[in-house]
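One entry in Swiss-Prot concerns the mutagenesis experiment GLY119 to Trp. Its note says: No effect on glycosyl transferase activity or donor specificity. Very high GlcNAc-transferase activity; when associated with C-194. Higher Glc- and Gal-transferase activity than wild-type; when associated with D-217. GlcNAc-transferase activity with very low other activities; when associated with C-194 and D-217. For ASP161 to Ala, Swiss-Prot lists a mutagenesis experiment annotated as follows: No effect on activity or donor specificity. Experimental mutagenesis is annotated in Swiss-Prot for ASP163 to Ala, with the remark: No effect on activity or donor specificity. As annotated by Swiss-Prot, UDP binding site applies to ASN190, GLU271. Under its mutagenesis entries, Swiss-Prot includes GLU263 to Ala with the note: Loss of glycosyl transferase activity. No activity with UDP-Glc, UDP-GlcNAc, UDP-Gal or UDP-GalNAc as the donor substrate. Record note (Swiss-Prot), mutagenesis GLU271 to Ala: Loss of glycosyl transferase activity. No activity with UDP-Glc, UDP-GlcNAc, UDP-Gal or UDP-GalNAc as the donor substrate. The unchanged residue is displayed.
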Amino acid sequence: MKIAYVVSSKKKCGPNIVILNIVKELANKHEMEIFFLDESDDDVFECVNVKSTQIKKASDLKEHLKRFDIIHSSGIRPDALVVLCKVIYRVKCKIITTIHNYVFQDLYYSYGLVKSLIGGLLWCSIWLFFDKLVILSKNADNYYWFLPSAKKNIIYNGIDDNDCLQNKKCNYRKEFNIPDDGILAGSCANLTKRKGIDLVIQTLTKEHKIYYIVAGNGIEKHNLINLVKARKLHERVYFIDFLDEPESFMSQLDVFLMPSRSEGFGLTVLESTKLGIPVITSNIPIFMELFDQMCLTFDIKNPSTLIDVITYAKKNRLHLSQKFHAIFQDRFTSSKMATKYENVYNNLFREVL
């Protein structure tokens, strides 16, 4: 098969990591090429021997896509361009997209009610033209009840389960003078309201021996810093910039926190579990489905419960990390994910013949 991937850019982000892991697993079996729209400082695909081509306009993409059997896009602009090529330019291939979010919730937390409704309806309309839609969970399948059932496939995300831990570039306990008996918690996120970092900050006090490091940037970062100042937690909560390789940071934590109000999947949960770090998530439905018995949870409507859960995770770290890692290997490896995507590609390819 000849498979093309169309993405917004080559920067490191959740949807691109999913594409990367599919390519890693299947590139030796199929002809592949990655098309991207925007330049970026980093290139998540540089580790794979697959050609990548920048697209400036839809007509350029049309000429490229004529060579492929399957087109797999990710993101609103790539989705729109692929549909344009399929419907307007009559490119004869099968098209598939992965829906990584809960579109109305996701856009609401970033852009507000009006833009989320307009953007969400537009994006959902675009999805109707695809031959296949990959949904990341049963919960998301129910959320998108209005999309044709025959087009939807549920495939859980997966990550590479090989050991790829880099040398420590920074000792975070030493950097922030965190005592040996302090519990070091952390999160990696694009800092928006949806990620729920404020819930953790509002729960912590100086009386607790819990220290919290937040790795990431985003529109909410300034507000979070001000919240830390208002609660006088500058000796408990610290911010560092987005990390291209977060594994070293995660490996130094006692517990990883994922306090999201809404989430499409949560790849950092898998990354932390792979490293043997216990994970605590909010009890939103998507996490309860995906990570049942693989993570600890706290009540998002009663965030004060988080303190007890963090303390429990620290005391039982060894047992929890072994238990959670075994479940990760059973459910969420990139090889399992890629096999399911390949099955979808094969079914579409038979329709092309």
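From the backbone N, Cα and C atoms, a Cβ is placed for every residue, glycine too.
No substitution from the list is modelled in this structure, which keeps its original residues.
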CB within-chain contacts under 8 A for ASN190 (UDP binding site), separation at least 6: GLY216, ASN217, GLY218
Those mutagenesis positions of GLY119, GLU263, GLU271 having Cα within 10 angstroms of ASP161 (mutagenesis position): GLU271
Among ASP161, GLU263, GLU271, the one of these mutagenesis positions whose Cβ has the fewest neighbouring Cβ atoms within 10 Å: ASP161
GLY119 (mutagenesis position), number of other Cβ atoms within 10 Å: 18
DSSP three-state assignment (helix, strand or coil) for ASN190 (UDP binding site): coil
Secondary structure at GLU271 (mutagenesis position), reduced by DSSP to three states: helix
GLY119 (mutagenesis position) and GLU271 (mutagenesis position), Cα-Cα, nearest whole angstrom: 31
DSSP-derived class (H/G/I helix, E/B strand, else coil) of GLY119 (mutagenesis position): helix
